[in-house]
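Novice: The structure is given below, and queries will be raised subsequently.
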Amino acid sequence: MIKSLKFSHKILLAASLVVFAAFALFTLYNDYLQRNAIREDLESYLREMGDVTSSNIQNWLGGRLLLVEQTAQTLARDHSPETVSALLEQPALTSTFSFTYLGQQDGVFTMRPDSPMPAGYDPRSRPWYKDAVAAGGLTLTEPYVDAATQELIITAATPVKAAGNTLGVVGGDLSLKTLVQIINSLDFSGMGYAFLVSGDGKILVHPDKEQVMKTLSEVYPQNTPKIATGFSEAELHGHTRILAFTPIKGLPSVTWYLALSIDKDKAYAMLSKFRVSAIAAALISIVAILVLLGLLIRLLMQPLHLMGRAMQDIAQGEGDLTKRLAVTSRDEFGVLGDAFNQFVERIHRSIREVAGTAHKLHDVSQLVVNASNSSMANSDEQSNRTNSVAAAINELGAAAQEIARNAADASHHASDANHQAEDGKQVVEQTIRAMNELSEKISASCANIEALNSRTVNIGQILEVIKGISEQTNLLALNAAIEAARAGEAGRGFAVVADEVRNLAHRAQESAQQIQKMIEELQVGAREAVATMTESQRYSLESVEIANRAGESLSSVTRRIGEIDGMNQSVATATEEQTAVVDSLNMDITEINTLNQEGVENLQATLRACGELETQAGRLRQLVDSFKI
């Protein structure tokens, strides 16, 4: 918002802020001085009023205390009943005290004006009597409300002494009505009031009777003021009050203070009026200064306004660069006007040069456009022919790639056949080796079977021996049995053994016969196996011969396939070289075509730039023509 203000308005705003700040500081400083002055005057006034009122209270109480002392001194000299009655009835005492009385050491009580006392009343037990005797001199009681008159009273008492002995205590009841009137007469021009307070904070006399006998902490619960010299502040019913305490000196047995309470708002009311007056005066002064300053700024800014109108005429009017400002002073505005004239003169020369350059630029742009159009046509023709060559080379490359692909397929199939022939040859060779090994193993088996047949013959011979031994054993066992039978009972055990031996021999003979039968069968099988092995060996040799002939044929086929594969690889290699050459030509043609396209695009960009240049040249010519040079 400040940026949109005029320069004169900014100056006026800044000046108003300075003036306002100056008046504000002056008002605050004056307010500070006035506050201090009012506070000092108020403190001096309260101190003086407190001292005067305290002195008046002291004098008022002192005169009455003096009457009590004089009465005690008179009674000390003569305390006969007649003297006591006459003395207590003196007008000076009856007009001053509500009651004057004497309590004697023997319990006799005399009071004037006379008033009936309760039965058994003993003055020696009363506080005023005890306090006076204990103090040994003049005493004052705390204020209390009289039961008969409902007035606030105090008692002044002093002992009656003769020859160092206490004869009794004389006292007088004082109404505080006069003292209340003295204190209540202080209204401080309606700003406050005074009240009497004891040293322990109990209020003794107060304009508001409801506050009497209350403590300061009860009246001011939030921030209770301390009873001391000086000034303090406290809140009462939502208002701040200034409190000052002045001690009442010369009072026996009691400590009393005169408290002065002032409403702070009323005490500083003059300061509030001064603030209002100062603010009003400051506002009036500021308005007057701003009006005068506005007129002065308007007068001083006149040359600047003329310069602004001239610049607006150049910027928004006919653009007359032949106009100059009239410089009539050598101040800042004169220097600014002279600089403006120099600037316009320089712009004038520059615009004339720009006008000539704009015409030349238009002609040059026309020549560039014509040349670019011609180059564009040639580039189109070159692009068409390049595309034709590229298409032919692409067809040649496709044919070469087809030949190379077919040659590669043939070479691949020949390689597969060669590999398969090699595999077959290896299989045949493995078969020949296996059949040779089989023939050798058959021959070995025939030899083993022949050896086995020979050993079975040997086993038959051994079995014949075993059979002979079994027969002999059987005969021996039979003979042994016969001999045992002859021996009778003595040969029974031997007969059993012989019989068992004969059984074993018989069983051995049967087993030998079975083995003989099995060996004969084994010999028959061995002879048949030898015949079969011999026939298998003959067939195996024939198979080996046939496999050798098949291996030789496969070797011949493998050599022929290898030759065909070599030819196919040569054709594929030549075709791949031809394809690489075709691809290289194709890439070159493509690069040429790309470069040609880029050239066409550059020519088109040049044409667009030339068109834009021609447009800008026309615009520049229009702008130059808008100035009057």
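Glycine is treated like the rest: Cβ placed from N, Cα and C.
Every residue here is the original one, so none of the noted swaps is modelled.
The feature L-isoleucine binding site is assigned by Swiss-Prot to Tyr121, Arg126, Pro127, Trp128, Tyr144, Val145, Asp146, Ala147, Asp173. Look at Swiss-Prot and you will find 36-259 tagged as domain 'Cache'. The domain 'HAMP' annotation in Swiss-Prot covers 298-352. Here Swiss-Prot flags 357-593 as domain 'Methyl-accepting transducer'. According to Swiss-Prot, the experimentally introduced change Tyr101 to Ala is described as follows: 260-fold reduction in AI-2 binding affinity. Record note (Swiss-Prot) on the mutagenesis of Met111 to Ala: 120-fold reduction in AI-2 binding affinity. As a published mutagenesis entry, Tyr121 to Ala appears in Swiss-Prot alongside the note: 150-fold reduction in AI-2 binding affinity. Looking at Swiss-Prot, the entry for mutagenesis of Trp128 to Ala says: Fails to recognize L-Trp. Decreases affinity for L-Ala, L-Arg, L-Thr and L-Pro. 160-fold reduction in AI-2 binding affinity. Experimental mutagenesis is annotated in Swiss-Prot for Tyr144 to Ala, with the remark: Binds L-Trp, but not L-Ala, L-Arg, L-Thr and L-Pro. 100-fold reduction in AI-2 binding affinity. One mutagenesis experiment named in Swiss-Prot is Asp173 to Ala, and its note says Binds L-Trp, but not L-Ala, L-Arg, L-Thr and L-Pro. 85-fold reduction in AI-2 binding affinity.
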Novice: Provide the number of Cβ atoms within 10 Å of the Cβ of Tyr144 (mutagenesis position), excluding the reference atom itself.
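Specialist: So the number of other Cβ atoms within 10 Å of Tyr144 (mutagenesis position) is 14.
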Novice: In the structure shown, with every protein chain counted, which of the mutagenesis positions Tyr101, Trp128 has the densest set of Cβ atoms within 10 angstroms of its Cβ?
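Specialist: Comparing the mutagenesis positions Tyr101, Trp128, the most crowded Cβ belongs to Tyr101.
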Novice: Relative to the Cβ position of Met111 (mutagenesis position), how many further Cβ atoms are located within 10 Å?
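Specialist: Result for Met111 (mutagenesis position): 17 other Cβ atoms within 10 Å.
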Novice: Mean pLDDT for the domain 'HAMP' (298-352), rounded to an integer?
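Specialist: Across the domain 'HAMP' (298-352), the average pLDDT comes out at 72.
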Novice: Given the mutagenesis positions Met111, Tyr121, Tyr144, Asp173, find the one whose Cα is closest in space to the Cα of Trp128 (mutagenesis position).
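Specialist: In terms of Cα distance, Trp128 (mutagenesis position) lies closest to Asp173.
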Novice: Please give me the CB contact count at 10 A for Tyr121 (mutagenesis position), counting all chains in the structure.
Specialist: 12
Novice: Relative to the Cα of Asp173 (mutagenesis position), which of the recorded positions Tyr101, Met111, Tyr121, Pro127 have a Cα no more than 10 Å away?
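Specialist: Final answer, ordered: Tyr101.
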Novice: Using C-alpha atoms only, work out the spacing between Tyr101 (mutagenesis position) and Met111 (mutagenesis position) and round it to an integer in Å.
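Specialist: With the alpha carbons as reference points, the distance is 4 Å.
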Novice: Looking only at C-alpha atoms, tell me how far Tyr144 (mutagenesis position) is from Pro127 (L-isoleucine binding site), rounded to the nearest Å.
Specialist: 13
